[in-house]
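As written in Swiss-Prot, here are the features:
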type	residues	note
BINDING	Met42, Pro43, Ser44, Gly45, Thr46, Gly47, Lys48, Thr49	ATP binding site
BINDING	Cys116, Cys134, Cys155, Cys190	[4Fe-4S] cluster binding site
DOMAIN	7-283	domain 'Helicase ATP-binding'
MUTAGEN	Thr46 to Ile	Nucleotide excision repair (NER) deficiency, no change in basal transcription activity, very low 5'-3' helicase activity
MUTAGEN	Lys48 to Arg	NER deficiency
MUTAGEN	Arg75 to Trp	NER deficiency, slight deficiency in basal transcription, decreased 5'-3' helicase activity
MUTAGEN	Cys116 to Tyr	NER deficiency
MUTAGEN	Gly615 to Glu	NER deficiency
MUTAGEN	Arg683 to Trp	No effect
MUTAGEN	Arg722 to Trp	No effect
Amino acid sequence: MKLNVDGLLVYFPYDYIYPEQFSYMLELKRTLDAKGHGVLEMPSGTGKTVSLLALIVAYQRAFPLEVTKLIYCSRTVPEIEKVIEELRKLLSFYEQQEGEKLPFLGLALSSRKNLCIHPEVTPLRFGKDVDGKCHSLTASYVRAQYQQDASLPHCRFYEEFDAHGRQVPLPAGIYNLDDLKALGQRQGWCPYFLARYSILHANVVVYSYHYLLDPKIADLVSKELARKAVVVFDEAHNIDNVCIDSMSVNLTRRTLDRCQSNLDTLQKTVLRIKETDEQRLRDEYRRLVEGLREASAARETDAHLANPVLPDEVLQEAVPGSIRTAEHFLGFLRRLLEYVKWRLRVQHVVQESPPAFLSGLAQRVCIQRKPLRFCAERLRSLLHTLEIADLADFSPLTLLANFATLVSTYAKGFTIIIEPFDDRTPTIANPILHFSCMDASLAIKPVFERFQSVIITSGTLSPLDIYPKILDFHPVTMATFTMTLARVCLCPMIIGRGNDQVAISSKFETREDIAVIRNYGNLLLEMSAVVPDGIVAFFTSYQYMESTVASWYEQGILENIQRNKLLFIETQDGAETSVALEKYQEACENGRGAILLSVARGKVSEGIDFVHHYGRAVIMFGVPYVYTQSRILKARLEYLRDQFQIRENDFLTFDAMRHAAQCVGRAIRGKTDYGLMVFADKRFARADKRGKLPRWIQEHLTDSNLNLTVDEGVQVAKYFLRQMAQPFHREDQLGLSLLSLEQLQSEETLRRVEQIAQQL
């Protein structure tokens, strides 16, 4: 259908539209008109992706000079593929309406591991090895040697792409990862470099967060993208953690030992080259005097280790004299390494700021701040000059150099914590240095400054106002949308007591209490008797899950549960978990029914949708607070309190509730889907916890369902499931939660649509 969204003609590839999709498009258009940033919370399963794509593509076509590109960031590869499929649908609808092929290019970009087609590289399992192997076949000096001697190893796909792929831009169309690989096989071009080259003139690019937020990668991939782009972060409820991880470095004793052997290897290589080809080292010295910008003008294939973060003025100036020659630089790294090793020989925990660390460094081993900032770049230049083929071996040393660059660049927003042992195993000496980022806004700030509109969206962003605070930006629109339903298909309830009236909670004091564990088991047992097909249960941590399940086994509860449904458990091993998931789905298909026990913040809670019968009930055992004794977390809470005036308790509750909402949101994946959401902890009933749930869940959480016993909860569930089992046709939805074009244009509907969005 063709819609008029606030004066913009939008092609929408379906015959009917949800009212909230229309409302979402209105808010989105206002954000783009204002050329600002937006935070939008849209209920899960209401067609967020297609609304985003339809509106922004229409905007691109109406104002080609205002918005040149859509950069869509998603979290996992399956999600990226989903977005590309929606885009394909949208485009074929455009072509069917206009009767001609559009000059439109949309593509997905992923790591070499997912795109490489070279027969020697594809069998490798880990991304790091794939990158290293690729570099050893495509580095500029490897290719130069191959020009002289054709028998040397090389990558024919890259050679072919380099020779012919650049003149011909990618033909218009939509490409997912498999399409790119197929095209690569057909033409004999490298799909990875083809995709990287093509994102510059693509209309829509879909890739993962790291390509924009991790400065080491963003510098390589996203540097050339124009300012007039719209960036969308989808499923962005965890975006602050992604930002923090991309800027943090952990150094262990093992890493440092491997740095030592890296340095020895480099030392030998330098000596060998001095004897055979001293001119090469002289050339490098000359380049470094001219400034880093010249030194890094090497080919794209060599830019394998990018720089963590360097402002432009540093790249312009010459490298300090003390680290210009290769031997001096290696000596410099040795002194740095010795100092860090010495710092790791501690008996108690040390916490200090980067400036304090630097002054200690200057006093002990006379290393100044300025040469440290050049460490990462200087190492990159050296590895290039020495023609090191396999860069994966040098990742420990690269990590140390990145740490040096970061520690000398940022004085605020970071902390250094040195722990002599892991808290969980205090007897084993296992020292580790955490260089931990506490300010999520550091990584995302360049994105907000560089692109004219950044949209942060997810099903669970409540409370909305905390995101602009922790990411430090000013949105022009902030809105949360309700879910318009023809029948109430979600049933949230809070179970706070067992049948024996014992309060149930996962808090630390009552965690080991046998009565609480028994009541939790009883809840799962009774639910497994009334809920059809699949139940997903989330615990607060792996430890808690293991101890609870062991206790249920002793009490014979597990045996009774198994009579109703089969049990599957998520473990920390990825391969085991995928098998468990597969079998869980099989058991649901066969009608045997299944229960999946998993962990909030685990793999299952983040990316896996339990559509229809795979998840008819989600049970949240306890409030999923993060492990609060961790020193890194304490430092971050302190920073948030001082810098952004966010109270510790508010942040912890916000963090726990967004994860709880994320877990229970897995059950509802569309308006025809239905499911129970059981919050099993008396603390959920408190106003401060309940108020932090997304608006679309809060609306259906009635006062009568706030503090139930297990029996009352089961009665509510029975009644709800019986209602849901009645036949439900599309006709029942029409005009209420599903609109045709005529209905959408009526005044009454437009008035209703106005009320869906709640601005902040």
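Cβ from N, Cα, C; glycine included.
All features noted in Swiss-Prot, drawn onto the structure.
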residue	record	Cβ within 10 Å
Ser44	ATP binding site	24
Gly45	ATP binding site	22
Thr46	mutagenesis position	23
Lys48	mutagenesis position	24
Thr49	ATP binding site	19
Arg75	mutagenesis position	19
Cys134	[4Fe-4S] cluster binding site	25
Cys155	[4Fe-4S] cluster binding site	25
Cys190	[4Fe-4S] cluster binding site	29
Arg722	mutagenesis position	10
Shortest C-alpha distance to Thr49 (ATP binding site) - which of the recorded positions Cys116, Cys134, Arg683, Arg722: Cys116
Candidate nearest Thr46 (mutagenesis position) in space, where candidates are the binding-site residues Cys134, Cys155, Cys190 and distance is Cα-Cα: Cys190
Cα-Cα distance linking Gly615 (mutagenesis position) and Cys134 ([4Fe-4S] cluster binding site), given in Å to the nearest integer: 42
Alpha-carbon distance [Met42 (ATP binding site); Lys48 (mutagenesis position)] in Å: 7
Binding-site residues clustered about Cys116 (mutagenesis position) [Cα within 10 Å; pool: Met42, Gly47, Cys190]: Cys190
Within the predicted model, mean pLDDT of the domain 'Helicase ATP-binding' (7-283): 93
Gly615 (mutagenesis position) and Pro43 (ATP binding site), distance between Cα atoms, whole Å: 17
Nearest of the recorded positions (Ser44, Gly45, Arg75) to Cys190 ([4Fe-4S] cluster binding site), judged by Cα-Cα distance: Arg75
Gly615 (mutagenesis position) versus Arg75 (mutagenesis position) - Cα distance in angstrom: 22
Candidate nearest Met42 (ATP binding site) in space, where candidates are the recorded positions Cys155, Gly615, Arg722 and distance is Cα-Cα: Gly615
Coarse DSSP state, helix versus strand versus coil, of Gly615 (mutagenesis position): coil
Cα proximity to Ser44 (ATP binding site), best match among recorded positions Cys155, Gly615, Arg683, Arg722: Gly615
Residue pair Cys155 ([4Fe-4S] cluster binding site), Gly47 (ATP binding site) - Cα distance, angstrom, rounded: 42
Between Arg722 (mutagenesis position) and Gly615 (mutagenesis position), the C-alpha gap once rounded to whole angstrom: 16
Three-state secondary structure, which DSSP defines for Thr49 (ATP binding site): helix
Which listed residue (Met42, Cys116) has most other Cβ within 10 Å, given these are recorded positions: Met42
Arg722 (mutagenesis position) in three-state DSSP notation: helix
